[in-house]
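Asks: Pulled these features from Swiss-Prot for this protein:
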{"type": "BINDING", "residues": "Ala75, Lys76, Gly77, Gly78, Val79, Gly80, Lys81, Ser82", "note": "ATP binding site"}
{"type": "MUTAGEN", "residues": "Cys242 to Ala, Glu or Ser", "note": "Reduces the amount of fully assembled complex I"}
{"type": "MUTAGEN", "residues": "Cys245 to Ala, Glu or Ser", "note": "Reduces the amount of fully assembled complex I"}
{"type": "MUTAGEN", "residues": "Cys279 to Ala or Ser", "note": "No effect"}
{"type": "MUTAGEN", "residues": "Cys279 to Glu", "note": "Abolishes most of complex I activity"}
Amino acid sequence: MRGFRLIAPIQRSIAIISRLQPITANFHSSPALRSHENPLGIPKSPASAPRIPRKTTRRPEPIAGVKKTIVVSSAKGGVGKSTVSVNTALSLAKRGLRVGLLDVDIFGPSIPTMFGLSGEPRMTHEGKLIPMSKFGIQVMSMGFLVDPNKAVAWRGLLVQKALEQLLQDVDWGTLDVLVMDLPPGTGDVQLTIAQTVKIDGAIIVSTPQDVALVDVVRGLDLFEKTYTKVLGLVQNMSVFVCPNCNHETHIFGVDGAVSKAKSRGLGVLGNVPLDPQICSQSDKGVPVAVSGGVQAKYYDKIAEGVAEQLGV
């Protein structure tokens, strides 16, 4: 059976956890706080709400060998974030840049499928992971380190150790740009990366629909509180063009992400239509940015805007 290669740090953590003795705790809630409207007794005062710490004991540092690091984020899943990450990274490489792509979606890594890559990465004599290479860029993913047919059922400590190894123990060589594909949401992974790694810019991906835009605001709030520059928004699935009659249908609404970007003083890096070719090429392991299709132009535009803002 195939195992995972995050050997030393995570096995030590498992050993520590296995030695812990079970404890029994009784939790009591104040009757005054519990009601039919608020059965959990959650404080309603904004002053008591948890806040993202603005300062940490550790200053964010660049990843060794990497000149610029950007993250691709979506506070909501299913908006095509990984597709944007992959094709933007490939379009940056087409500009002559040395590019790496790091998939830090611990529980749902999809980058290996989109690149048609499998197997386990080799390791250096120093014990660092060597990224796989395809289409001219370096690729590392949690998907290379675990059994692809089994769920990653880890809790906080193991997730933290896995994330630390992906951030610290990969030998990238020398890169002009590292693109990080973040998991959806605004949880521990995003916060840890924002507070420990020097991020030169963030791309936020959204569809035009209102449900996705609500989460965009949460993502923007996270980056503002961690002092991370947002390079702009990508409006994905902006329109569907019928392949038979060329009729345009705005399935998810019209320019919702564009309007949200303008209201927050942000630019729009690009609009990507809902195109079956983009999906099918990703499933085949040959993304449109390298397959030569007309769809590549959308990601080339995004890459142009990113490179201009990064100064690379």
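Along the chain as shown, the residues are counted starting at 1.
Keep in mind that glycine also has a Cβ here, set from the backbone N, Cα and C atoms.
Neighbours and distances for these, please.
Replies: Cβ contacts within 10 Å of Ala75 (ATP binding site), excluding its own Cβ and spanning all protein chains shown: 26.
Taking Cβ-Cβ distances under 8 Å and a sequence separation of 6 or more, the neighbours of Cys242 (mutagenesis position) in its chain are Glu248, Thr249. Annotation note: Cys242 (mutagenesis position) sits in a coil segment as assigned by DSSP.
Its Cβ taken as reference, Cys245 (mutagenesis position) is surrounded by 7 other Cβ atoms within 10 Å in the chains shown.
Around Cys279 (mutagenesis position), the same-chain residues at least 6 positions away in sequence with a Cβ under 8 Å from its Cβ are Thr83.
DSSP gives Cys279 (mutagenesis position) a helix state.
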Asks: Please report the Cα separation of Lys81 (ATP binding site) and Cys245 (mutagenesis position) in Å, rounded to an integer.
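Replies: Cα-Cα distance, Lys81 (ATP binding site) to Cys245 (mutagenesis position): 28 Å.
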Asks: Mind telling me which of the binding-site residues Gly77, Gly78, Gly80 has the densest Cβ neighbourhood, counting other Cβ atoms within 10 Å?
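Replies: Per the Cβ count, the most surrounded site is Gly80.
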Asks: What whole-number Å value do you get for the CA-CA distance of Gly80 (ATP binding site) and Cys245 (mutagenesis position)?
Replies: 25
